[in-house]
Amino acid sequence: MDRMKKIKRQLSMTLRGGRGIDKTNGVPEQIGLDESGGGGGSDLGEAPTRIAPGELRSVRGPLSSAPEIVHEDMKMGSDGESDQASATSSDEVQSPVRVRMRNHPPRKISTEDINKRLSLPADIRLPEGYLEKLTLNSPIFDKPLSRRLRRVSLSEIGFGKLETYIKLDKLGEGTYATVYKGKSKLTDNLVALKEIRLEHEEGAPCTAIREVSLLKDLKHANIVTLHDIIHTEKSLTLVFEYLDKDLKQYLDDCGNVINMHNVKLFLFQLLRGLAYCHRQKVLHRDLKPQNLLINERGELKLADFGLARAKSIPTKTYSNEVVTLWYRPPDILLGSTDYSTQIDMWGVGCIFYEMATGRPLFPGSTVEEQLHFIFRILGTPTEETWPGILSNEEFRTYNYPKYRAEALLSHAPRLDSDGADLLTKLLQFEGRNRISAEDARKHPFFLSLGERIHKLPDTTSIFALKEVQLQKEANIRSTSMPDSGRPAFRVVDTEF
């Protein structure tokens with residue numbers, strides 16, 4: 001028995017010293033002995049055991065199928081030879097000399113596995129041979145999914161490449177960008193391609209960078225989805241989901257008279273998407289009907305985040321040259337740069353009124369005229385209604401007449417008392433007095449939509465509820481429906 005222990009010890013020393021472990025693939029190689037017995041000399045105690053070439057073998061398998069070690073017992077005699085080498089053996093012991101490697105069968109990977117792992121659309125069409133390639137070598141399943149690994153995997157599928165998308169029609173053009181209707185080869189779905197020209201001296205416009213940085217982190221049923229980003233030397237292309245029209249075109253197609261039930265659904269979705277943005281500390285800052293996209297189902301989505309920005313603290317100073325004039329609040333018109341989420345709520349009130357009446361509430365062409373329209377309906381502010389207003393130099397300069405506030409119901413007769421109350425709470429002079437998006441969507445005006453609509457996950461459409469349906473418009477025009485049966489896409493404002 002002492003001699004056997006000596007043999008085992010020497011064999012172990014030989015295995016450790018005979019060949020190092022290759023770590024080139026990130027994991028140790030599996031080492032085993034060949035089927036043949038160890039052919040040592042007659043006196044194993046005098047010399048180290050010699051292993052014939054080929055007896056040590058390394059097995060390197062793919063990461064996805066780590067080999068399983070199977071020990072097969074060999075009978076060895078007291079002279080150190082196996083029964084294969086010597087037919088006579090007086091004392092038999094079992095020793096795990098022979099090691100055979102057994103590979104697990106490759107993992108079967110499905111399209112659903114890839115979609116879930118990489119957060120891809122369910123209708124994605126993977127390139128030919130991609131599944132077979134992953135079956136042989138599947139790093140996205142065998143390693144933690146780092147940002148770099150995810151980027152490489154998406155590129156292999158076709159994301160980030162211009163050739164993945166087919167341009168169909170030119171929808172509009174701005175100072176820096178052109179928007180095209182397009183089609184994705186990956187999903188066969190329509191997309192909107194916002195192609196931003198890169199000036200060599202200036203690089204990408206800050207509005208484009210801002211839009212990308214914010215949208216890639218905003219995941220909500222009422223916010224337009226950014227599908228892809230393609231960066232070349234000459235352009236930056238943003239690939240958005242395609243929606244049929246914007247709210248301005250919807251109003252035009254309805255003869256400026258939207259069914260009041262649909263007004264309620266659109267307003268709720270606007271508030272729902274905006275409340276999510278504000279929870280993420282993002283201000284849109286450019287709300288207007290042209291930036292609210294609507295599809296055939298009636299889903300409304302916030303778009304064009306070119307002027308949006310992340311809000312760090314409520315008192316941060318921002319530019320007052322934001323928000324299209326008609327939807328700009330009076331405190332911003334008078335030069336205030338001290339604002340937070342309330343800047344968006346004034347615009348919501350203006351859009352609510354426009355949906356209910358079919359006309360803009362304050363259609364001024366200059367800042368002075370815009371303020372005049374506001375004060376003529378809501379009343380000229382005083383120290384009682386707007387503390388500190390008389391110390392505002394711009395306000396004193398304009399020297400507006402002393403208007404008395406008018407009842408909003410007289411201007412929007414289709415609103416009920418709850419609707420008028422909500423509109424009043426949105427159209428407050430001081431931002432701090434305006435109702436928040438979160439509180440506004442819980443207003444009694446929306447009671448008829450039921451309780452379940454408030455419990456939906458962020459990424460679920462309100463139309464997932466069977467009790468929520470868009471009603472047919474009485475005056476809808478069919479001119480916006482092309483021969484394909486899909487309504488025309490209204491281009492998002494591309495001016496930067």
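Cβ atoms here come from the backbone N, Cα and C positions, even for glycine.
What Swiss-Prot records for Asp286 is active site, proton acceptor. A coil conformation is recorded for Asp286 (active site, proton acceptor) in the three-state DSSP classification, outside any helix or strand.
Under the heading ATP binding site, Swiss-Prot lists Leu171, Gly172, Glu173, Gly174, Thr175, Tyr176, Ala177, Thr178, Val179, Lys194. Note on Ala177 (ATP binding site): other Cβ atoms within 10 Å of its Cβ, all shown chains, come to 25.
Residues or ranges marked as domain 'Protein kinase' by Swiss-Prot: 165-446.
Listed in Swiss-Prot is the mutagenesis experiment Ser36 to Ala or Asp, annotated as follows: Does not affect interaction with CCNYl1.
As a published mutagenesis entry, Ser78 to Ala appears in Swiss-Prot alongside the note: Increases interaction with CCNYl1.
The note that Swiss-Prot attaches to the published mutagenesis Ser95 to Ala is: Abolishes phosphorylation by CDK5. Impairs normal dendrite development.
Among the mutagenesis entries in Swiss-Prot is Ser110 to Ala or Asp, noted as: Reduces interaction with CCNYL1.
Mutagenesis annotation in Swiss-Prot: Ser119 to Ala, described as Reduces interaction with CCNYL1; the structure shown retains the original residue.
Looking at Swiss-Prot, you'll find the mutagenesis Ser146 to Ala or Asp noted as follows: Abolishes interaction with CCNYl1. Decreases protein kinase activity.
Per Swiss-Prot, mutagenesis Ser153 to Ala is noted as: Increases interaction with CCNYl1.
Quoted from Swiss-Prot, the note attached to the mutagenesis of Ser153 to Asp states: Reduces interaction with CCNYL1.
Looking at Swiss-Prot, you'll find the mutagenesis Thr175 to Asp noted as follows: Increasse interaction with CCNYL1. According to its DSSP assignment, Thr175 (mutagenesis position) is coil.
According to Swiss-Prot, the mutagenesis experiment Lys194 to Arg carries the annotation: Does not affect interaction with CCNYl1. For the recorded site, Lys194 (mutagenesis position), the DSSP three-state label reads strand.
Quoted from Swiss-Prot for the published mutagenesis Ser480 to Ala or Asp: Does not affect interaction with CCNYl1.
In this structure, the recorded positions under consideration are Glu173, Asp286, and the one with the smallest number of other Cβ atoms within 10 Å of its Cβ is Glu173.
Ranking the binding-site residues Leu171, Val179 by the number of CB atoms within 10 A of their own CB puts Val179 at the top. Across the structure, Leu171 (ATP binding site) and Lys194 (mutagenesis position) place their CA atoms 10 angstrom apart.
On the backbone, the CA of Val179 (ATP binding site) and the CA of Lys194 (mutagenesis position) stand 4 Å apart. Inclusion criterion for the recorded positions Thr175, Ala177, Asp286: a C-alpha placed within 10 angstroms of the C-alpha of Lys194 (mutagenesis position); this criterion is met by Ala177. Look at the mutagenesis positions Thr175, Lys194 and count other Cβ atoms within 10 Å of each Cβ; Thr175 has the fewest. Between the two most distant C-alpha atoms of the annotated ATP binders (Leu171, Gly172, Glu173, Gly174, Thr175, Tyr176, Ala177, Thr178, Val179, Lys194) there are 14 Å.
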